[in-house]
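One structure below.
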Amino acid sequence: MADLLPEHPEFLWANPEPKKSYDVVIVGGGGHGLATAYYLAKNHGITNVAVLEKGWLAGGNMARNTTIIRSNYLWDESAGIYEKSLKLWEQLPEELDYDFLFSQRGVLNLAHTLGDVRESVRRVEANKFNGVDAEWLTPEQVKEVCPIINIGDDIRYPVMGATYQPRAGIAKHDHVAWAFARKANEMGVDIIQNCEVTGFLKDGEKVTGVKTTRGTIHAGKVALAGAGHSSVLAELAGFELPIQSHPLQALVSELFEPVHPTVVMSNHIHVYVSQAHKGELVMGAGIDSYNGYGQRGAFHVIEEQMAAAVELFPIFARAHVLRTWGGIVDTTMDASPIISKTPIQNLYVNCGWGTGGFKGTPGAGFTLAHTIANDEAHALNAPFSLERFETGHLIDEHGAAAVAH
């Protein structure tokens, strides 16, 4: 019966055979790859584009993230691209003509120590300076925003306050991917699933196409948007990326009536919690410490995040875990992304988003499309070049990442 519904994803875009050549080939059919294709078509009139996905569309990190959207980052460069992304989020449901349930319910980032308080107040002032909505809340005000949180002083790390971004929130991740895919397909973009890139065609230090499990595809330009497998793709192309891949786990509970009205994050005790539209509690924590490409992780990470969640939200002690899963996040040494040209001519890369990839989806697509179309970075992504790891102009956002990297 579900196959007959008009919103079933098979009816939203075509599944063509790959052509022999394209102006642009985008490797990675997740949110970032699809957003890039959409903005190439919309903003730059480039529609002879193929998005190649090795599995099913948006079946990687796009299907596995915890859907949090915010822009309250510390440094000017980060605030710029994430705030641009948030503004795009606010207009995309109408622009894409698709309701992906973007809910601006606000995000609380908790402070548990005097050090947390000082850093949080600093972050609020920096956000205001950059035009990002931000407030500092006392524990009592935190309780007003989220009535079920425990602000007592009898827990391991008492809540001493929180930063609050009212415009932040969550969205339905699958629907976001489908919305971008549908609109890009309408504009002439080919979306090709079950097509894994196995190598690159090169003429000296210039990329001219890709080798795939469905044949060779020639391309004027190639963009990499493979998230956790970006370093593997870069190695195939003949250069190295300064990233490491780690598993990142999440879990959901059984369904409940609405009890959790906002998003709560705690870097100090490594847990973040929201309630999805259907009613399940969605929780995440820090990355697993080891490197790997497995979409699973160690149980102790789940165990520790559940203990932290129950301490902050005693009511959750009665909840049952429905399922857990993992994604593969690509992290840089400064916890900031790479949206850049590469040492290979006509090859571009978007990676290194770590745990912040979903919230950056529109901004990543917008800036990468500009970089591809003009062969030079947009002002928003110029600071996120590969060269910063040589010059030392790093953008250290470990504190804003909300979980341990």
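Placed from the backbone N, Cα and C atoms, the Cβ positions cover glycine too.
Sequence-distant neighbours of G30 (mutagenesis position) (same chain, six or more apart, CB under 8 Å from its CB) are E53, A58, G60, N61, M62, A177, A225, A227, listed in sequence order. For the published mutagenesis G30 to A, Swiss-Prot gives the following note: Prevents covalent attachment of FMN. Blocks subunit assembly.
Under the DSSP three-state reduction, G354 (FAD binding site) is assigned to helix. The FAD binding site feature in Swiss-Prot is assigned to G31, H32, E53, N61, M62, T66, I68, V197, G354, G357, K359; the stated evidence is similarity to another entry.
Looking at Swiss-Prot, you'll find the mutagenesis C146 to S noted as follows: No change in activity. The Cβ neighbour count for C146 (mutagenesis position), using a 10 Å radius and every protein chain shown, is 24. Annotation note: C146 (mutagenesis position) sits in a coil segment as assigned by DSSP.
For the published mutagenesis H173 to N, Swiss-Prot gives the following note: Prevents covalent attachment of FMN. Loss of activity. The mutant is considerably less stable than wild-type enzyme, the beta and delta subunits are lost during purification, which yields a stable alpha-gamma complex. With a cut-off of 8 Å between CB atoms and residues at least 6 apart in sequence, the same chain places G31, A58, M62, A63, N65, T67, F358 near H173 (mutagenesis position), listed in sequence order.
While the structure shown retains the original residue, Swiss-Prot records the mutagenesis experiment H175 to A with this note: No effect on FMN binding and activity. Long-range Cβ contacts of H175 (mutagenesis position) within its own chain (separation 6+, distance under 8 Å): Y98, D99, F100, L101.
Here the Cβ of C195 (mutagenesis position) has 22 other Cβ atoms within 10 Å, regardless of which shown protein chain they belong to. For the mutagenesis of C195 to S, Swiss-Prot gives this note: No change in activity. The structure shown keeps the original residue.
Looking at Swiss-Prot, the entry for mutagenesis of C351 to A says: No change in activity. Proximity of C351 (mutagenesis position) to non-local residues of its own chain (separation of 6 or more, Cβ distance below 8 Å) is seen for L224, A225, G226, A227, S230, S231, L241, I243, D330, P337, I338, given in sequence order.
Cβ neighbour count for M62 (FAD binding site) (all protein chains, 10 Å cutoff from its Cβ): 25.
Per Cα geometry, I68 is the residue among the recorded positions I68, C195, G354, K359 nearest to C146 (mutagenesis position).
Rounded to a whole number, the C-alpha distance linking K359 (FAD binding site) with C195 (mutagenesis position) is 26 angstrom. Each of the binding-site residues G31, G354 was scored by how many other Cβ atoms lie within 10 Å of its Cβ, and the smallest score goes to G354. Residues G31, H32, E53, N61, M62, T66, I68, V197, G354, G357, K359 are the ones the record ties to FAD, and the longest Cα gap between any two of them is 30 Å.
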